[in-house]
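K.L.:
Got a structure for you, written out below as structure tokens; questions coming shortly.
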Amino acid sequence: MRMLSRNATFNSHGQDSSYFLGWQEYEKNPYHEVHNTNGIIQMGLAENQLCFDLLESWLAKNPEAAAFKKNGESIFAELALFQDYHGLPAFKKAMVDFMAEIRGNKVTFDPNHLVLTAGATSANETFIFCLADPGEAVLIPTPYYPGFDRDLKWRTGVEIVPIHCTSSNGFQITETALEEAYQEAEKRNLRVKGVLVTNPSNPLGTTMTRNELYLLLSFVEDKGIHLISDEIYSGTAFSSPSFISVMEVLKDRNCDENSEVWQRVHVVYSLSKDLGLPGFRVGAIYSNDDMVVAAATKMSSFGLVSSQTQHLLSAMLSDKKLTKNYIAENHKRLKQRQKKLVSGLQKSGISCLNGNAGLFCWVDMRHLLRSNTFEAEMELWKKIVYEVHLNISPGSSCHCTEPGWFRVCFANLPERTLDLAMQRLKAFVGEYYNVPEVNGGSQSSHLSHSRRQSLTKWVSRLSFDDRGPIPGR
């Protein structure tokens, strides 16, 4: 009999979540504008593909960086050999400068307090390994990124206790919600070691208010616990209010750099979302605590960033003309694309939480549910995936307490494909429901009593050929 470890067989990876199941269905039948026009359109992937042309243009003008040359001389052998686990100094300096630039240079970062990791997934898990032991807990506000169930729990043995937030105040964190989560952990005999937040929020697509950040700092200071701020979407805040880093609020409070709260606030960053480079696997841990930095550096040996990647990105991020233009253009394009999605949803009678950041919208489909239950939410989600052929993420996969919310991504697909997705959704809503267009605000609707016919025919009809020639053909 084949014997595997408990970690290998324990069902805490989250692969049975509807979030991952939607991906599996997409991979079986992926949409292609020529070869599979009736396939599933991927709107469950938080990738930023809107500014690749800016990076490709820079690479074309700076061939030495990609060719591993410096002053005309090859440095391939130098990069191919073992490097210090601390990372290339030039890259760490470029990285902290870019982090500061995204935050409007309101805060600065010390490269000696930065630990490089193979993506934000590794960074978050490393933080949990550093701060908590198996059987202890972290508090996370809902709704939250479904992957946290895998990233934070699977190998660490740490528990997640949700901080339940609701639509009544736009899913903002409240003192009551924090205290209730802490008390719930105590009832379960779980020692709370920290709070982890994502700012800007995934899946809400909103930035945290200054008051929320002050509240969090007061809470962790009072409880004597840590605060991890996952800020991997910090460069995606495209509308006011602007993004505020937890480090900025620490500075505003004039915290003593030797105080416990100063030492217990940490940041996760990555280039996956802001630069659209998830395949490069570049993440970072930032902490004011020397012991955390030392421990994380040791653990980073299990997930290093290649020296070739560091060299290329060091050259790219050190070009201030590029970074200034990229940040501004990225904001502009994200705002335009988000507006397009919101407009398309409104034509189907569907509204969204008012968002100002991220690569997705938090979409309100409560009025389309058969009943106010998570069973009804899953029923609607299955129709959208299997009949409408759109992969979106149901709120239940994000641990939302209210049925009927969905995360819909907009930056990972061409504009033409987004148009097609909105046509499919509008046809679906018109077929199944009686819903007026939204002109701002939520809408109520009634289930259509007409015969519910298969949507296969109209899905087939909504191909690009029916909407005119493809530009450039």
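Each residue's number is its place along the chain shown, starting with 1.
Each residue, glycine too, has its Cβ placed from N, Cα and C.
Don't look for the substitutions in this one, it keeps the originals.
As listed in Swiss-Prot for this protein:
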| type | residues | note |
| --- | --- | --- |
| BINDING | ASP84, TYR85, TYR145, ASP151 | substrate binding site |
| MUTAGEN | ALA46 to Val | Reduced activity |
| MUTAGEN | GLU47 to Asp or Gln | Decreased catalytic activity and reaction specificity |
| MUTAGEN | TYR85 to Ala | Strongly reduced catalytic activity |
| MUTAGEN | ASP230 to Asn | Loss of catalytic activity |
| MUTAGEN | TYR233 to Ala | Decreased affinity for the substrate |
| MUTAGEN | LYS273 to Ala | Loss of catalytic activity |
| MUTAGEN | ARG407 to Lys | Strongly decreased catalytic activity |
K.L.:
I'm trying to understand the geometry here, so how far is the Cα atom of ASP84 (substrate binding site) from the Cα atom of ASP230 (mutagenesis position), in Å to the nearest whole number?
P.N.:
26
K.L.:
Express the distance between the Cα positions of TYR233 (mutagenesis position) and LYS273 (mutagenesis position) as a whole number of Å.
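P.N.:
Given the Cα positions, TYR233 (mutagenesis position) is 6 Å from LYS273 (mutagenesis position).
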K.L.:
Hey, how far is TYR145 (substrate binding site) from TYR85 (mutagenesis position), Cα to Cα, in Å?
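P.N.:
Distance (Cα to Cα, whole Å): 29 Å.
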K.L.:
Check the recorded positions GLU47, ASP84, ASP230 for other C-beta atoms within 10 angstroms of each C-beta and report the one with the most.
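P.N.:
The residue with the most neighbouring Cβ atoms within 10 Å is ASP230.
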K.L.:
Which of these recorded positions has the least crowded Cβ, counting other Cβ atoms within 10 Å: TYR85, TYR145, TYR233?
P.N.:
TYR85
K.L.:
Taking Cα atoms as reference points, which of the recorded positions ALA46, ASP151, ARG407 is nearest to TYR85 (mutagenesis position)?
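P.N.:
So, spelling it out, the nearest of the recorded positions is ASP151.
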K.L.:
Between the Cα atoms of ASP151 (substrate binding site) and ARG407 (mutagenesis position), what distance do you get, rounded to the nearest Å?
P.N.:
19
K.L.:
Where the record says ASP84, TYR85, TYR145, ASP151 bind substrate, what is the longest distance in Å from one Cα to another among those residues?
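P.N.:
This binding site's residues have a maximal Cα-Cα distance of 32 Å.
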